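For reference, Swiss-Prot has these:
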- GLY36, PRO37, SER38, GLY39, CYS40, GLY41, LYS42, SER43: ATP binding site (BINDING)
- 4-234: domain 'ABC transporter' (DOMAIN)
- LYS365 to Gln: In strain: Classical 569B / ATCC 25870 /Serotype O1 (VARIANT)
Amino acid sequence: MASVTLKNVCKAYGDVLISKNVDLEIQEGEFVVFVGPSGCGKSTLLRCIAGLEDITSGDLYIGEQRMNDVEPSKRGVGMVFQSYALYPHLNLYDNMSFGLKLSKADKSEIKKRVDHAAEILQLSHLLDRQPKALSGGQRQRVAIGRTLVSQPNVFLLDEPLSNLDAALRVQMRSEITKLQRKLGCTMIYVTHDQVEAMTMADKIVVLDAGFVSQVGKPLELYHYPQNRFVAGFIGSPKMNFMSVFIEGVEKDRVQVQLSNGTTFWIPVDGTTVTRGERMSLGIRPEHLVEAEHGDAKIEGKVMIVEKLGNETQVYMNLKGSDSDVIYRQPDTLDVETGDTLTIGIPAHRCHLFHSDGRACRRLHKEKGVDLPA
């Protein structure tokens with residue numbers, strides 16, 4: 001195990017800056033997920049840590065050693081790619097031991113490591129088979145096993161589940177999480193899927209256009225996003241946003257006016273808010289409530305209803321507004337397309353964002369997570 005530290009790291013291809021002034025500390029044994037949309041620089045950053053890409057400026061440390069100029073093979077990292085990259089003519093044992101054989105490791109040591117990795121990954125009964133005889137999930141476990149036998153200080157995984165179907169992705173993400181907990185290893189995992197990030201990580205790093213937008217525990221990012229980008233990216237379905245007018249401001253609350261004229265107070269830090277300002281109110285679909293239980297009411301025409309059995313998702317167009325809202329309830333709702341529906345907004349679950357995307361600090365304490373300072 002080893003820690004990983006990035007200090008003001010930048011990566012450019014010619015004049016195009018991909019990773020921008022990244023400062024990050026990853027502790028020994030921590031499971032960290034880099035997440036963000038396509039093109040945000042998450043895989044590039046991972047490849048810089050692995051040594052597959054040169055760092056343009058800044059410093060990378062693994063443990064106490066500066067790694068900028070150290071060869072990839074000497075960094076003590078193991079990488080699992082999106083592609084399994086297995087040798088089709090070799091059986092599982094030979095695929096997993098290939099790197100150790102190249103390094104001329106002792107045969108008994110090779111067997112010991114491969115057998116141990118196969119036992120952990122539940123592949124012991126498949127070691128004599130070739131990759132073509134395996135399922136996608138089994139092939140991915142072999143790719144992980146090949147990295148595991150090298151006993152790296154840091155595991156790097158670049159979207160390893162992208163080639164799997166939905167059901168297998170759910171199974172494999174739990175297996176990878178259990179493996180990381182069992183080994184206690186430092187693991188950095190790249191994905192564009194925020195559900196993977198929320199369910200697997202000790203700490204999430206959200207990247208936006210090469211910048212680190214926010215770093216924190218999953219529930220910190222969910223309940224206390226620092227900006228509108230993180231608020232909209234974390235959570236599924238994504239957060240609802242609607243334009244509001246600021247009617248009143250106090251130190252620990254802000255009064256907003258909705259497009260339908262309704263006003264109510266939101267418990268957020270008001271020290272950065274100006275009366276008369278236009279801001280953006282955010283509320284998650286699962287935090288909307290029945291009309292009688294809200295501090296404010298909104299009405300809209302039902303456009304789409306998704307009845308999933310365990311929950312219902314209703315897509316609405318708000319009356320007197322161009323805004324669309326998603327309403328999510330853990331039950332089957334008696335509502336159909338074309339209906340008019342009135343729902344409630346609970347003030348303590350609201351988020352408030354400035355025009356530049358900065359969030360006002362929420363003052364409501366959510367369960368399972370500390371209030372940000």
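From the backbone N, Cα and C atoms, a Cβ is placed for every residue, glycine too.
Here the features listed in Swiss-Prot are placed on the structure.
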residue	record	Cβ contacts under 8 Å, 6 or more apart
GLY36	ATP binding site	LYS42, HIS192, VAL206, LEU207, ASP208, SER213, PHE233
PRO37	ATP binding site	HIS192, ASP208, PHE233
SER38	ATP binding site	HIS192
GLY39	ATP binding site	ALA209
CYS40	ATP binding site	LEU207, ASP208, ALA209, GLY210
GLY41	ATP binding site	LYS11, ILE18, SER19, LYS20, LEU207, ALA209, GLY210
SER43	ATP binding site	ASP158, GLU159, VAL190
LYS365	variant position	LEU371
* Determine the Cβ neighbour count for LYS42 (ATP binding site): the number of other Cβ atoms within 10 Å of its Cβ. => 26
* In three-state DSSP terms, the structure that GLY39 (ATP binding site) belongs to -> coil
* Quick one: which residues besides GLY36, PRO37, SER38, GLY39, CYS40, GLY41, LYS42, SER43 have a Cβ within 8 Å of the ATP site's Cβ centroid, in sequence order? -> HIS192, LEU207
* Mean of pLDDT values spanning the domain 'ABC transporter' (4-234) -> 92
* Based on DSSP, name the secondary structure state of LYS365 (variant position): helix, strand or coil. => coil
